[in-house]
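Visitor: I have a structure I would like to understand better, so I am pasting it below and will then ask my questions one at a time.
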Amino acid sequence: MEDKATTKDLDQWIEQLNECNQLTETQVRTLCDKAKEILSKESNVQEVKCPVTVCGDVHGQFHDLMELFRIGGKSPDTNYLFMGDYVDRGYYSVETVTLLVALKVRYRERITILRGNHESRQITQVYGFYDECLRKYGNANVWKYFTDLFDYLPLTALVDGQIFCLHGGLSPSIDSLDHIRALDRLQEVPHEGPMCDLLWSDPDDRGGWGISPRGAGYTFGQDISETFNNTNGLTLVSRAHQLVMEGYNWCHDRNVVTIFSAPNYCYRCGNQAALMELDDSLKFSFLQFDPAPRRGEPHVTRRTPDYFL
C-alpha cells in the first residue's frame, strides 16, 4: 500500500469502517494526509449549497452515527454538514472519526466536516480519544495523525449565504464573516480569542456578553444574535455543543438553533438526537432519532470527568 489512497482503497476502507472495524495505522496516516490536502483548500467560512442535512455532536457513538445515516440517508446520496465533536466520551471515537474523514476524502463535495472544541490535542487527552487510540493501536501515532488533521478543519460553514453553521457560537471579537475568513485556523484551539469563542460559546437567556461557565468562550444574548444576523444578511445561526433533550432547540426568537446528534448521550442522558434537513429552497425540517439497538457495549472503565456535559 503506497501513500496514495485510490478510490478503490477508499471504498474498501469505508466498507470496513461501516462494520465498525478500524483501519491500520498506515492506512490512517495515508487517509489523514489526503484529507489535509483537501481541507487546506477549504475556507474558514466554507460555502455549502442546499439541499444539505446538518448534524451536531456525535462523540464517538458509532452505532448512533449508523442510525443517523439510516434516518438521514447514506452518504453520498444525502449531502451532510457536521458541526464538530466527532471524538471523546463515546466508545468508538476511532471508528467514528475515521469513517467521517474517509467519507470526506471520497466524496469531498457531498460532506462538510467542521471543527468542534473536542477536535483538539488538549481536550482529547482528557475525555477519551487519546486513551482509546492507545488501547486500540498500542501507541499514540493515530491520535497524532488525527489531532494534526484537526488543525485543518474549517471553523464555520455558510449554507446558501443565509444559514451560518458552527460548533459553539459567537465572539465579541467578531462582527462579520470577513473577520472569520481572516483568522489563521491552522493551529491548536487557543485558550481565548475569536477562534476559541467560535468553538466554545453558548447562547444565553441574558442579553449581551457573559462569562461562560465552561471556562472558555462566552455566553451571548438575543441582542447579539440579532445584530450578527442582520449585519451579515443571515436568517439563522445553527450550532451544536450543548445537550438538548429533544435533539434540537430554538432560542433567541429563532435566530439560533442548537442541534445535538448523539442520542442517549454518554449512554446515560436519555436525550433524543436530531438532524436538520435543509431542502432546495432552504426550508428546514427536523428528524429526531433514538439510540441504535445495542448489542453489548464493551466493558471499559470510564475515568473521564463528568464536567462539560
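Heads up, the Cβ atoms here are built off N, Cα and C, so glycines get one too.
Don't look for the substitutions in this one, it keeps the originals.
As listed in Swiss-Prot for this protein:
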| type | residues | note |
| --- | --- | --- |
| ACT_SITE | H118 | active site, proton donor |
| BINDING | D57, H59, D85 | Mn(2+) 1 binding site |
| BINDING | D85, N117, H167, H241 | Mn(2+) 2 binding site |
| MUTAGEN | H59 to Q | Abolished protein phosphatase activity |
| MUTAGEN | D85 to N | Abolished protein phosphatase activity |
| MUTAGEN | H241 to A | Abolished protein phosphatase activity |
Visitor: Under 8 Å Cβ-Cβ from D85 (mutagenesis position), six or more apart in the same chain: what's there?
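Guide: Sequence-distant Cβ neighbours: G56, D57, V58, H59, G116, N117, H118, E119, H167, A240, H241.
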Visitor: Show, in sequence order, which residues other than D85, N117, H167, H241 on the same chain lie with their Cβ within 8 Å of the centre of the Cβ atoms of the Mn(2+) 2 site.
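Guide: The surrounding set, listed in chain order, is D57, M83, G84, G116, H118, G168, L199, W200, A240.
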Visitor: Tell me the Cβ neighbour count for N117 (Mn(2+) 2 binding site), meaning other Cβ atoms within 10 Å of its Cβ, over all protein chains shown.
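Guide: Step by step: centre on the Cβ of N117 (Mn(2+) 2 binding site), count other Cβ atoms within 10 Å, giving 25.
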Visitor: So if I draw a 10 Å sphere around the Cβ of H59 (mutagenesis position), how many other Cβ atoms end up inside it?
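Guide: I get 26 for this one.
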Visitor: Within 8 Å of the centroid of the Cβ atoms of D57, H59, D85, which other residues of that chain place their own Cβ, given that this set defines the recorded Mn(2+) 1 site?
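Guide: Output for this site, in sequence order: G56, V58, G60, G84, Y86, V87, D88, R89, G116, H118, A240, F260, S261, A262.
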Visitor: Going by DSSP, is N117 (Mn(2+) 2 binding site) part of a helix, a strand, or coil?
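Guide: The residue in question, N117 (Mn(2+) 2 binding site), is coil (DSSP, three-state).
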